[in-house]
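The structure appears below as structure tokens.
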Amino acid sequence: MLKVPEHQVAGHIASDGKLGPLVDDQGRFFKPLQGDSRGEHEAKFYESFTSNMKVPDHIHRYFPVYHGTQLVEASDGSGKLPHLVLDDVVSGYANPSVMDVKIGSRTWYPDVSEEYFKKCIKKDRQTTTVSLGFRVSGFKIFDHQESSFWRAEKKLVLGYNADGARLALRKFVSSNSPADSNLTPNCAFASEVYGGCNGILAQLLELKDWFETQTLYHFNSCSILMIYENESILMQGGDDAPAPRAQVKLVDFAHVLDGNGVIDHNFLGGLCSFIKFIKDILQSVEKHDETDTSLLENGR
């Protein structure tokens, strides 16, 4: 039985009779091929990437596993349509917090139509795409105090400036109520989610190492998904704790082009900028912890 993804935070959402992705109960994600060339283009990318022996094994884990295409009943009731069949990257989580971040200082690319170029450049300038090299596209957080999800409003997210993006990244790893805009995010989960040898930062740095040399593809208008489960941190790895914790995935490949032997500076530059934001948050948390420790020691 196919259903609308519960944890999708950006992109085309299959609701109110609209065409969008679906998921099943077996951990598969069905993404409809868009009617123009973009859907076919994305399928060809997955086929190329999956079989490309030049892509290191450790890099493949940052991409959804591709299972080909399949005709399934479309979410808009238009009948059977071809869909990409991918691993549902959040299927292993009970209550995942998810953030979608579009990487790159531009989302358009050479030889696009004038209409598409104008659409992209307008949105790129209105968001932090041009100024920061990335933009937060959407996110949701599991509020363990309320045992429910809080989702950032799309209009608010698209209006973020640099401070707004920084605040969102801090809120994403905080334990205090995400719904209360008057609260300063406490970044209670930052060290466990962003930090550590297997945390978000370590994964982003591994991707960065590859992007500094790879010339196979140019990842235009692609996103990074960050996923984690705060309950597993709160339960401190007990027997009943959900797993895994933090994960990075790259998604949305309808606009990927051949690299033709040239480094993808657009994606790499945006990735480096995003990494700096994550590093800054971790450093501020470490500094705060050191201050608290010093105050405790002096108060003995």
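Any Cβ shown, glycine's included, is placed from N, Cα and C.
A strand conformation is recorded for Asp100 (mutagenesis position) in the three-state DSSP classification. Quoted from Swiss-Prot, the note on mutagenesis experiment Asp100 to Ala is: Loss of kinase activity.
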What count of other C-beta atoms do you get within 10 angstroms of the C-beta of Asp100 (mutagenesis position), across all chains shown? 21
